[in-house]
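Per Swiss-Prot, the features are:
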type: BINDING; residues: His193, Asp216, Asp220, Asp323; note: Mn(2+) 1 binding site
type: BINDING; residues: Asp216, His218, Asp323, Asp325; note: Mn(2+) 2 binding site
type: BINDING; residues: Asn222, Ser229, Asp274; note: L-arginine binding site
type: MUTAGEN; residues: His218 to Ala; note: Loss of catalytic activity. Loss of oligomerization
type: MUTAGEN; residues: Glu295 to Ala; note: Severe loss of catalytic activity. Oligomerization is partially reduced
type: MUTAGEN; residues: Glu295 to Arg; note: 11-fold reduction in affinity for L-arginine. Loss of oligomerization
type: MUTAGEN; residues: Asp325 to Ala; note: Loss of catalytic activity and loss of oligomerization; when associated with A-323
type: MUTAGEN; residues: His381 to Ala; note: 2.5-fold decrease in affinity for L-arginine
type: MUTAGEN; residues: Arg404 to Ala; note: 3.4-fold reduction in affinity for L-arginine. Loss of oligomerization
Amino acid sequence: MLDTIESYIKSHKEKENLYVKKNVSIIGSPLAAGQPLGGVQLACDDLRKLGLHNVIDVLGWKYEDIGNIDNGDNEMKQEKKTNNYINNNDNNNDNNNDNNNDNNNNCYIPNGVIKEKKHDLSNNKMNGYVNHNFYGNYEENNVISTNDKYKNNCYYDNIRNIKEIGIFSKNLFDTMSNELRKKNFVLNIGGDHGVAFSSILSSLQMYQNLRVIWIDAHGDINIPETSPSGNYHGMTLAHTLGLFKKKVPYFEWSENLTYLKPENTAIIGIRDIDAYEKIILKKCNINYYTIFDIEKNGIYNTICTALEKIDPNSNCPIHISLDIDSVDNVFAPGTGTVAKGGLNYREINLLMKILAETKRVVSMDLVEYNPSLDEVDKKVHGDSLPILDNATKTGKLCLELIARVLGYDIV
């Protein structure tokens, strides 16, 4: 009997993560500027309060809590005096009118940069909605072309709160890069999904063969030309893939970084996709699996197929970007962008378990949990993790999913 136990312990140790030590770096990313709802910035501290540290500890992992990323308020106040961007449309109150001439390109220009006269797809926007003629312009102008970023000196000006997001993202990138160098598993807790740009790019600079599993109800793959809202959390994946055609104010720090490749990415569980996102998904060669694919083939077959597709040799490090709205709102009501028919409790837990069993997960985002929208849950007999008895439903699920990635299992 003793030999059997020792053999089990030995085999278990041999299956430890191939890339990181058994040490978690916790980073709180309380960014809410990428979407319109308040409350999502509270998630980091809420999960700490509900028992995050105890959950990690009981699973045998050490942890370092780095605290929350500075939201950049001080830097933003200082930059008001030295802001180097000017909006060329300040003197034009009708900059969304399709009848404007070519000189109105809806973009920021840094001082000293000469503005090019060229067709700009953002002129196809009218009153916040994309003109139907965009379909023709989309193909004609080859909007979706990876590794073609920043090819001109024109700047986007239709991304909401981009100054706050850009400054925050630089702070997160620097902090996460430092933690990755320690060979720790890095847990990045949002905040909205806009925080994934910095977390993925920092992981990608550390692990150049990184693969990404993006779990979400939404594609988050709009580009500024197609976004109906201008909210950055709906464009984050496109930005991370290098699909933007112009420069982004306050993201100059990222221009020379290695960007994610679509073929190294799999989106799991999408079910609420904007019209132009459908075109982008099909055109950019990314791997995606809708909720119908999961219903038809099962979550096990779906994630195994996705892993085979993006990592056929099963030897690459993995980053998980988990948007909690991928889960059906029956199980995860505490999120701002709810869509019916999401992953159920067993599916999302099994998905995390399968990814954990690869022993190659090096970093993870958990985003879009909004405690202010959550519901109190009831403790049941199977709740064995050290989570507060009065924990909310989505908060408890978030901690359970983190635990799954760290190896929490039934037996």
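The backbone N, Cα and C atoms fix where each Cβ goes, and this holds for glycine too.
Don't look for the substitutions in this one, it keeps the originals.
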His193 (Mn(2+) 1 binding site) to Asp274 (L-arginine binding site), Cα to Cα, whole Å, comes out at 17
If you count the other CB atoms within 10 A of the CB of Asp274 (L-arginine binding site), including all protein chains displayed, you should get 18
When the recorded positions Asp220, Glu295, Asp325 are compared by other Cβ atoms within 10 Å, fewest goes to Glu295
Within the same chain, the residues at least 6 apart in sequence whose Cβ is under 8 angstroms from that of Asp323 (Mn(2+) 1 binding site) are His193, Ile215, Asp216, Ala217, His218, Asp220, Thr335, Val367, Glu368
Rounded to a whole number of Å, the separation of the Cα atoms of Ser229 (L-arginine binding site) and Asp325 (mutagenesis position) comes to 18
Spacing of the two Cα atoms, His381 (mutagenesis position) and Asn222 (L-arginine binding site), in whole angstrom, works out to 43
Smallest Cα-Cα separation from Asp274 (L-arginine binding site) among the mutagenesis positions Glu295, Asp325, Arg404 is shown by Asp325
Asn222 (L-arginine binding site) and Glu295 (mutagenesis position), compared by Cα position, are separated in whole Å by 25
Out of His193, His381, Arg404, the listed recorded positions, fewest other Cβ atoms within 10 Å surround the Cβ of His381
Rounded Cα distance, in Å, between Asp325 (mutagenesis position) and Glu295 (mutagenesis position) is 17
Excluding His193, Asp216, Asp220, Asp323 themselves, the Mn(2+) 1 site's Cβ centre has within 8 Å the residues Ala196, Trp214, Ile215, Ala217, His218, His233, Thr236, Leu237, Ser321, Asp325, Ser326, Val367, Glu368
Given the Mn(2+) 2 site Asp216, His218, Asp323, Asp325, its other Cβ neighbours within 8 Å of the Cβ centroid, in chain order, are His193, Ile215, Ala217, Asp220, Gly269, Ile270, Ile324, Ser326, Thr337, Glu368
Quick note, Glu295 (mutagenesis position) and Arg404 (mutagenesis position): C-alpha atoms separated, nearest Å, by 22
Ser229 (L-arginine binding site) falls, by three-state DSSP, under coil
